[in-house]
Amino acid sequence: MRLTYVLLVAVTTLLVSCDATKPSTEATAVSKRLLRFVEAADEEERRIDFSPEKLRKMLGDETYRLKKFGKWDSDGHTFDGLKHYLLLSDSSMVKLRNMYKAWLEQ
């Protein structure tokens, strides 16, 4: 009777050890796939660099301003949406926002 228990334990151990490699390989493949997905998620939120230096440069350099307006438009930023980013108590920022509105209407 002890021999049957020893054989049963040996067969069970063999079966368990053979199946143990498959789930770990599948888990690794899933984790790599999820890492690739996380990299793509960064593109969801597009940000504009609203540093004061760049905004002032936009006021003085028309070529730079038009390039930035094109980027804002391609990123989906609306005229009304800019009030969340620009300090509208500053008259030059109001002027810049109005320039963007005029550019959008062209």
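Positions of Cβ are set from backbone N, Cα and C atoms, glycine also.
No substitution from the list is modelled in this structure, which keeps its original residues.
For LYS32 to Ala, Swiss-Prot lists a mutagenesis experiment annotated as follows: Leads to the transition from disordered structure to ordered structure and abolishes the function in cell death activation; when associated with A-39, A-43, A-54, A-57 and A-62.
Under its mutagenesis annotations, Swiss-Prot gives GLU39 to Ala the following note: Leads to the transition from disordered structure to ordered structure and abolishes the function in cell death activation; when associated with A-32, A-43, A-54, A-57 and A-62.
For the mutagenesis result GLU43 to Ala, the note given in Swiss-Prot is Leads to the transition from disordered structure to ordered structure and abolishes the function in cell death activation; when associated with A-32, A-39, A-54, A-57 and A-62.
Neighbours of LYS54 (mutagenesis position), defined as other CB atoms within 10 A of its CB across all chains, total 12. Quoted from Swiss-Prot for the published mutagenesis LYS54 to Ala: Leads to the transition from disordered structure to ordered structure and abolishes the function in cell death activation; when associated with A-32, A-39, A-43, A-57 and A-62.
For LYS57 to Ala, Swiss-Prot lists a mutagenesis experiment annotated as follows: Leads to the transition from disordered structure to ordered structure and abolishes the function in cell death activation; when associated with A-32, A-39, A-43, A-54 and A-62. In three-state terms derived from DSSP, LYS57 (mutagenesis position) belongs to a helical segment.
The Cβ of GLU62 (mutagenesis position) lies under 8 Å from the Cβ of no residue that is in the same chain and 6 or more residues away along the sequence. In Swiss-Prot, the entry for mutagenesis GLU62 to Ala states: Leads to the transition from disordered structure to ordered structure and abolishes the function in cell death activation; when associated with A-32, A-39, A-43, A-54 and A-57. The structure shown retains the original residue.
Around the Cβ of TRP72 (mutagenesis position), the number of neighbouring Cβ atoms within 10 Å comes to 20. While the structure shown retains the original residue, Swiss-Prot records the mutagenesis experiment TRP72 to Ala with this note: Abolishes the interaction with host target PINP1 and lowers the size of lesions in leaves after infection.
For TYR100 (mutagenesis position), the count of additional Cβ atoms within 10 Å of its Cβ stands at 21 [all protein chains shown]. TYR100 (mutagenesis position) falls within a helix when secondary structure is assigned with DSSP. The mutagenesis experiment TYR100 to Ala is recorded by Swiss-Prot, whose note states: Abolishes the interaction with host target PINP1 and lowers the size of lesions in leaves after infection.
Within 10 Å of the Cα of TRP72 (mutagenesis position), the following mutagenesis positions from the list LYS54, LYS57, TYR100 place their own Cα: TYR100. In sequence order, TYR64 constitute the residues six or more apart from LYS57 (mutagenesis position) in its chain with CB-CB distances below 8 Å.
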